[in-house]
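Comments concern the structure below.
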Amino acid sequence: MKQLATPFQEYSQKYENIRLERDGGVLLVTVHTEGKSLVWTSTAHDELAYCFHDIACDRENKVVILTGTGPSFCNEIDFTSFNLGTPHDWDEIIFEGQRLLNNLLSIEVPVIAAVNGPVTNHPEIPVMSDIVLAAESATFQDGPHFPSGIVPGDGAHVVWPHVLGSNRGRYFLLTGQELDARTALDYGAVNEVLSEQELLPRAWELARGIAEKPLLARRYARKVLTRQLRRVMEADLSLGLAHEALAAIDLGMESEQ
């Protein structure tokens, strides 16, 4: 059969904010900005969407580990990198936003997150993983949305009530609550809390154990375990993004008055 998917040798060199390394079928995905902690930009937003697609299409990937660089996973955002002046700009954001989380869910092998530090921008991304490990320094907060007057409609509204339960999830989003690693563990958003030194070795230990399982067991386990989240995401993501866009446009108009 002709192989049409982009080979690892190509897509592993494709992204400026994502470092990709593979050993024994375990793919390590490290997000960064110039080798330091990831700054959330329009480029990082779009790159992750397309990188997740490349990963999903590569059947040589047996398990995926997702982690960050430096003291934080993603604790800073560059708002100036986003062009949000016209309906066409927002249409592009909605287009890419749908692909970001849907492409992550389209990966048909188990995904392990190793959250190396605070994450205030898109904290839903790591907690969508099948196994979530957190460093003791990790914190989780949805910073750029409701605390800033924006609807948390880009998938946060789907993921956090799913992970924390309806009441805790809504409270988390509406109050800007920051969860430390131990609280996230108690709430079920995190599976293990480890020291910074133990974090990646533990992720690799789990990944290698999963990689030894039969191919179809690995792939189909991922599919059945994410089915409910995929179904809700498909139903609610686009509407949430549209509402987020309207609220953001309204906020921008108010600030200009």
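Placed from the backbone N, Cα and C atoms, the Cβ positions cover glycine too.
Don't look for the substitutions in this one, it keeps the originals.
For reference, Swiss-Prot has these:
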- Trp40, His145, Asp154, Glu244: substrate binding site (BINDING)
- His45 to Ala: Great decrease of catalytic efficiency (MUTAGEN)
- His122 to Ala: Great decrease of catalytic efficiency, and the binding affinity is five times that of the wild-type (MUTAGEN)
- Glu124: active site, nucleophile (ACT_SITE)
- His145 to Ala: Very large decrease in the catalytic efficiency. 100-fold decrease in the binding affinity (MUTAGEN)
- Asp154 to Asn: 100-fold decrease in the binding affinity (MUTAGEN)
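Known features from Swiss-Prot, placed on the structure.
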| residue | record | DSSP (3 states) |
| --- | --- | --- |
| Trp40 | substrate binding site | strand |
| His45 | mutagenesis position | helix |
| His122 | mutagenesis position | coil |
| His145 | mutagenesis position | coil |
| Asp154 | mutagenesis position | coil |
| Glu244 | substrate binding site | helix |
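Summary of the substrate site environment: with the site residues Trp40, His145, Asp154, Glu244 set aside, the chain residues having Cβ atoms within 8 Å of the Cβ mean position are Gly97, His122, Asp142, Pro144, Ile150, Pro152, Gly153, Ala156.
Taking each Cβ in turn and tallying the other Cβ atoms within 10 Å, the top scorer among the mutagenesis positions His45, His122, His145 is His122. Of Trp40, Glu124, Glu244, all annotated as recorded positions, the residue with the shortest Cα distance to Asp154 (mutagenesis position) is Glu244. Of His122, Glu124, His145, Glu244, all annotated as recorded positions, the residue with the shortest Cα distance to His45 (mutagenesis position) is His122. On the backbone, the CA of His122 (mutagenesis position) and the CA of His145 (mutagenesis position) stand 10 Å apart. For Trp40 (substrate binding site), the count of additional Cβ atoms within 10 Å of its Cβ stands at 25 [all protein chains shown]. Ranked by Cα separation from His145 (mutagenesis position), the recorded positions Trp40, Glu124, Glu244 are led by Glu244. Around Asp154 (mutagenesis position), taking its Cβ as the centre, 27 other Cβ atoms fall within 10 Å, counting all chains.
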